[in-house]
Amino acid sequence: MALKRINRELADLGKDPPSSCSAGPVGDDLFHWQATIMGPADSPYAGGVFFLSIHFPTDYPFKPPKVNFTTRIYHPNINSNGSICLDILRDQWSPALTISKVLLSICSLLTDPNPDDPLVPEIAHVYKTDRSRYELSAREWTRKYAI
């Protein structure tokens, strides 16, 4: 079941890739993918190329994939291990969702962080109280780690 679904998503990604994202298997292991997200132009991550690791569980799509950033990023919802605080990767997962939709959701999280559900409270505090300092740090990290 999982393998059939993963193969279908891979074919769909090839036919209709989401803008500014790409994903595919690492070597021959269809349960382990690498994804790339281009930093959205209207965000402090513009110009950056961010790599993510995707691990599909054997009961996919009934359980969400494990997705994390392998590129460091300064963001209130993404910690230093690359873990992402995103509801659809946890309790709001649905088998109707696809990797394409997950990547688009992560892209929109880069444009619109959610400081009210932070994984890194310190960054969320800076985001809420000093937006220009947040954007400066995010741009610096992007330049340092993602370009």
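Using the three backbone atoms N, Cα and C, a Cβ is placed for every residue, glycine included.
Remember, predicted model here, so these are calculated numbers, not experimental data.
Features reported for this protein in Swiss-Prot:
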type: ACT_SITE; residues: Cys85; note: active site, glycyl thioester intermediate
type: DOMAIN; residues: 1-147; note: domain 'UBC core'
type: MUTAGEN; residues: Asn81 to Ala; note: Reduces ubiquitin transfer between ubc4 and pub2. No effect on ubiquitin transfer between ptr3 and ubc4
type: MUTAGEN; residues: Ser83 to Ala; note: Reduces ubiquitin transfer between ubc4 and pub2. Reduces ubiquitin transfer between ptr3 and ubc4
type: MUTAGEN; residues: Arg90 to Asp; note: Reduces ubiquitin transfer between ubc4 and pub2. Enhances ubiquitin transfer between ptr3 and ubc4
type: MUTAGEN; residues: Arg90 to Ala; note: Reduces ubiquitin transfer between ubc4 and pub2. Reduces ubiquitin transfer between ptr3 and ubc4
type: MUTAGEN; residues: Asp91 to Ala; note: Enhances ubiquitin transfer between ubc4 and pub2. Reduces ubiquitin transfer between ptr3 and ubc4
type: MUTAGEN; residues: Gln92 to Ala; note: Reduces ubiquitin transfer between ubc4 and pub2. No effect on ubiquitin transfer between ptr3 and ubc4
type: MUTAGEN; residues: Leu97 to Asp; note: Reduces ubiquitin transfer between ubc4 and pub2. Enhances ubiquitin transfer between ptr3 and ubc4
type: MUTAGEN; residues: Lys101 to Ala; note: Reduces ubiquitin transfer between ubc4 and pub2. Enhances ubiquitin transfer between ptr3 and ubc4
type: MUTAGEN; residues: Ser105 to Ala; note: Reduces ubiquitin transfer between ubc4 and pub2. No effect on ubiquitin transfer between ptr3 and ubc4
type: MUTAGEN; residues: Leu119 to Ala; note: Reduces ubiquitin transfer between ubc4 and pub2. Reduces ubiquitin transfer between ptr3 and ubc4
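All features noted in Swiss-Prot, drawn onto the structure.
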residue	record	Cβ within 10 Å
Asn81	mutagenesis position	9
Ser83	mutagenesis position	16
Cys85	active site, glycyl thioester intermediate	19
Arg90	mutagenesis position	10
Asp91	mutagenesis position	7
Gln92	mutagenesis position	11
Leu97	mutagenesis position	16
Lys101	mutagenesis position	13
Ser105	mutagenesis position	17
Leu119	mutagenesis position	18
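Regional average pLDDT for the domain 'UBC core' (1-147) in the model is 97. DSSP assigns Lys101 (mutagenesis position) to a helical segment in the three-state reduction. Proximity to Lys101 (mutagenesis position), judged by a C-alpha distance within 10 Å, picks out none of the recorded positions Asn81, Cys85, Leu119. Per DSSP, the domain 'UBC core' (1-147) is made up of 54 helix, 31 strand, 62 coil.
Taking the Cα of Leu119 (mutagenesis position) as the reference point, the closest of the recorded positions Asn81, Ser83, Cys85, Arg90 is Cys85.
A distance of 12 Å separates the Cα atom of Cys85 (active site, glycyl thioester intermediate) from that of Gln92 (mutagenesis position).
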